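Below: the structure, in structure tokens.
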Amino acid sequence: MEADESGISLPSGPDGRKRRVSYFYEPTIGDYYYGQGHPMKPHRIRMAHSLIIHYHLHRRLEISRPSLADASDIGRFHSPEYVDFLASVSPESMGDPSAARNLRRFNVGEDCPVFDGLFDFCRASAGGSIGAAVKLNRQDADIAINWGGGLHHAKKSEASGFCYVNDIVLGILELLKMFKRVLYIDIDVHHGDGVEEAFYTTDRVMTVSFHKFGDFFPGTGHIRDVGAEKGKYYALNVPLNDGMDDESFRSLFRPLIQKVMEVYQPEAVVLQCGADSLSGDRLGCFNLSVKGHADCLRFLRSYNVPLMVLGGGGYTIRNVARCWCYETAVAVGVEPDNKLPYNEYFEYFGPDYTLHVDPSPMENLNTPKDMERIRNTLLEQLSGLIHAPSVQFQHTPPVNRVLDEPEDDMETRPKPRIWSGTATYESDSDDDDKPLHGYSCRGGATTDRDSTGEDEMDDDNPEPDVNPPSS
């Protein structure tokens, strides 16, 4: 195949057929701001989009601006009271006497702060994932991408882990209108708890999560958590340790997913590509390269099953942009040049100005013995599944409605935290070389400072450089 400006063409797959790729992007997504010092920065999506454009990948994409999901769309999963709260809360309303009680009730305020435009941000994220599902349902695309989605921690009636609305659950519910079985795969460093919980009692959705397990947010995803009732054995959890590298990850991902595809035979697949599993992430503990991360997408693409690709975590924002740009290239079937094209954020990718970065020399605490034990345990679990469970087609698919807790309990019970509010960036900067103050991977949030030194960049939302370099 001929190469073009976007890179070297790749084989489309075992069938030799090119993939039609739909790409959802909301131009205002980078304007939303969680607040000073907060690790979650929607601006990373704009940076990824800039790379996608400058690599000319847009020429191979059908680009759509998502329709904003409305309250009724979001209410297909989330409780009416919670949706009403998200629609009405604002920084200006925080002085209302009832605000403090509702913030506690819905777990909003620290990990998940109230910021300007919060509900529109949620509507854009959810609208992109629902729109991606509609494209797949109508057979208008083979792969549908929404890097603004993948917010996997949100629950029916509460925010969690920087996530307010679970766009993934909403997208899967849309897919279930047309597809009998949907496979959800999560490669974020954090367990995909919100999605697993939503579908824990049904066999129409199988959830598979590869994540750091132990003293780490959200503290769920034990290998023995396998689902319940009709969904028993349709939740697969792959608990991992610090330092997971490309070779180790691939040695688990490929055989396990191959077995899942063989046994479950999904009619559609959703892949959450949280980039906090990359080497050097500020909140992550793994050591994956961009290519190692993208190998998961490459493997799933080869099956030629309708595929939704979503974003997720990722807090070293220049590496998030690199990763999601490269994975967009994998989706369309090209291998882009490692040398970055000049773009608005070019200086943020220094000093190497390359698409790929080397993993760190950190120790891989996942021993061969542990890996073999996990692989054998999960393959045995998969061997016991009924092949391709048949279901009566339902226009309203089953969603696990977790029992509402008494409001007093909701206000007082401790909530897990993904990030301590006392842990901040150096001078609230976006210098990706520096970890979060007060954050330690193995123990989660701490109060000790992890690094010292002056910052190279002091902008929470990096400003694009509109002036090209002089020749």
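Cβ coordinates are placed from backbone N, Cα and C, and glycine is handled just like the others.
Here the original residues are kept at every noted site.
Source: prediction; values computed, not measured.
What Swiss-Prot says about the mutagenesis result for Gly16 to Arg is this: In sil1; suppression of transgene silencing. What Swiss-Prot says about the mutagenesis result for Gly127 to Arg is this: In axe1-1; suppression of transgene silencing. For His153, the entry in Swiss-Prot reads active site, proton donor/acceptor, with the evidence type similarity to another entry. The Zn(2+) binding site annotation in Swiss-Prot covers Asp188, His190, Asp276. Quoted from Swiss-Prot, the note on mutagenesis experiment Gly284 to Asp is: In axe1-2; suppression of transgene silencing. What Swiss-Prot says about the mutagenesis result for Ala294 to Val is this: In axe1-3; suppression of transgene silencing.
Annotated features, which come from Swiss-Prot, shown on the structure.
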| residue | record | contacts (Cβ under 8 Å, 6+ apart) |
| --- | --- | --- |
| Gly127 | mutagenesis position | Glu26, Pro66, Ser67, Leu68, Ala69, Asp73 |
| His153 | active site, proton donor/acceptor | Ser160, Gly161, Phe162, Cys163, Asn166, His190, Asp193, Gly194, Pro218, Ile418 |
| Asp188 | Zn(2+) binding site | Gly150, His152, Ser209, His211, Gln272, Cys273, Gly274, Asp276, Ser277, Gly312, Gly313 |
| Ala294 | mutagenesis position | Cys323, Tyr326, Glu327, Val330 |
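The Cβ neighbour count for His190 (Zn(2+) binding site), using a 10 Å radius and every protein chain shown, is 27. For the Zn(2+) site, the Cβ centre of Asp188, His190, Asp276 serves as reference, and the other residues of the chain with Cβ at most 8 Å from it are Val189, His211, Lys212, Gly274, Ser277, Leu283, Gly284, Gly312, Gly313, Gly314.
The Cβ of Gly284 (mutagenesis position) has 26 other Cβ atoms within 10 Å, all protein chains considered. Under the DSSP three-state reduction, Gly284 (mutagenesis position) is assigned to coil, being neither helix nor strand.
Other Cβ atoms within 10 Å of the Cβ of Asp276 (Zn(2+) binding site) number 25 in total over all chains.
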